[in-house]
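Annotated features, as they stand in Swiss-Prot:
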MUTAGEN   T35 to H  Lack of activity
MUTAGEN   T35 to A  Almost no change in activity
MUTAGEN   A88 to G or S  Almost no change in activity
MUTAGEN   D271 to A or N  Strong decrease in activity
MUTAGEN   D271 to E  Lack of activity
MUTAGEN   T275 to S  Strong decrease in activity
MUTAGEN   E322 to D  Strong decrease in activity
Amino acid sequence: MSTPSARTGGSLDAWFKISQRGSTVRQEVVAGLTTFLAMVYSVIVVPGMLGKAGFPPAAVFVATCLVAGLGSIVMGLWANLPLAIGCAISLTAFTAFSLVLGQHISVPVALGAVFLMGVLFTVISATGIRSWILRNLPHGVAHGTGIGIGLFLLLIAANGVGLVIKNPLDGLPVALGDFATFPVIMSLVGLAVIIGLEKLKVPGGILLTIIGISIVGLIFDPNVHFSGVFAMPSLSDENGNSLIGSLDIMGALNPVVLPSVLALVMTAVFDATGTIRAVAGQANLLDKDGQIIDGGKALTTDSMSSVFSGLVGAAPAAVYIESAAGTAAGGKTGLTAITVGVLFLLILFLSPLSYLVPGYATAPALMYVGLLMLSNVAKIDFADFVDAMAGLVTAVFIVLTCNIVTGIMIGFATLVIGRLVSGEWRKLNIGTVVIAVALVTFYAGGWAI
């Protein structure tokens with residue numbers, strides 16, 4: 001006779017195809033917790049950035065958790081992929097500093113712009129345009145995007161703990177930070193520990209490292225302190241003003257605002273699409289043609305999350321590259337994403353706990369994932385010289401410009417021009433050329449973020 005737990009495990013396994021994809025329920029939950037810890041910083045960073053632009057931080061905190069929670073749960077249930085949704089940091093910065101502070105657009109109009117961006121983004125996804133872009137993504141550029149994102153993660157993590165800093169002097173743009181600081185030492189030691197644990201195939205090695213460093217930080221770092229467990233979420237500021245449903249769609253249709261909406265859409269299309277492709281590839285969730293399994297559902301969920309963001313008062317949403325931390329921990333199904341979503345909904349009431357995980361506890365995980373993504377170099381076909389070089393150009397300029405879309409644009413342009421100059425124009429397809437022209441025009445017109 002089967003026990004209730006066995007039946008539960010069986011139903012989970014059947015729904016999420018856990019065994020079929022070579023995983024276990026425990027492995028998926030650990031992967032989800034790993035991803036959550038790697039991206040929980042967003043509930044602090046996003047309210048802080050939008051708060052500088054006049055958004056009520058407490059209300060933004062709630063909205064950020066709702067977007068990440070519900071978006072990730074839908075991704076898991078519908079697309080069955082280990083991809084976590086959250087408010088995109090780059091698009092949050094654009095919303096706060098360019099739209100509101102730079103163009104002096106009101107908060108309701110900015111939220112209307114986010115909503116319109118989400119609607120256009122969803123139309124592009126639902127009509128198959130995003131899938132078409134993925135089908136016309138050259139192999140070199142696709143693998144180069146994965147390499148570039150890996151390098152980008154390494155730079156983000158190293159800069160976040162002060163290992164690499166902006167050069168205060170003339171010369172190169174970056175410089176070595178203070179190597180002897182506690183965050184830097186903990187990050188590098190943590191990276192080495194993760195590598196050792198992964199070599200030994202210790203289950204949940206990344207998660208154990210994050211928890212271990214957090215405990216060390218709580219003991220020795222005065223900036224990490226226990227301030228309680230529970231806190232009731234607030235949907236409005238101290239004056240009772242709520243962001244939910246406060247968007248001004250008609251204001252966002254103003255000709256002055258529309259170019260910014262289109263810039264958000266173009267950036268999201270290529271940034272998020274490249275991220276989803278890279279993380280799915282890292283998790284071996286591509287079919288025999290190199291396309292994402294149930295990719296259409298993932299792309300639509302990703303875009304619809306931005307519609308929800310505009311309604312509840314948050315920044316545009318996107319799949320987080322930190323999802324790769326979960327796939328590195330073994331996540332292969334939507335149960336990973338659902339775990340992330342449930343944890344974000346719980347953190348609504350446990351917000352003090354989010355401050356117990358310092359940046360230097362998650363930095364080693366991001367560094368390790370970045371290193372893993374560099375393995376995409378081995379997937380590049382160097383027998384096709386132009387395609388291979390375009391891929392490497394994509395990778396290098398993603399990290400040099402700190403912008404995924406810019407790297408993809410330069411990679412596409414390099415491929416098309418390289419094919420023409422080398423006499424290999426017959427290898428080009430119309431889709432690749434159209435995307436290259438669209439991206440170059442987007443940048444030449446000054447609309448890029």
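Glycine too: its Cβ is placed from the backbone N, Cα and C atoms.
Nope, none of those substitutions made it into this model, it's the original residues.
On the structure: features taken from Swiss-Prot.
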{"residue": "T35", "record": "mutagenesis position", "Cβ neighbours (10 Å)": "33"}
{"residue": "A88", "record": "mutagenesis position", "Cβ neighbours (10 Å)": "28"}
{"residue": "D271", "record": "mutagenesis position", "Cβ neighbours (10 Å)": "22"}
{"residue": "T275", "record": "mutagenesis position", "Cβ neighbours (10 Å)": "24"}
{"residue": "E322", "record": "mutagenesis position", "Cβ neighbours (10 Å)": "27"}
Cα separation, E322 (mutagenesis position) to T275 (mutagenesis position) (Å, whole number): 10
Reduced DSSP assignment, T275 (mutagenesis position): helix
Shortest C-alpha distance to T35 (mutagenesis position) - which of the mutagenesis positions A88, D271, E322: E322
Length of the line joining the Cα atoms of E322 (mutagenesis position) and D271 (mutagenesis position), in Å: 14
D271 (mutagenesis position) and A88 (mutagenesis position), distance between Cα atoms, whole Å: 10
Collapsed DSSP category at E322 (mutagenesis position): coil
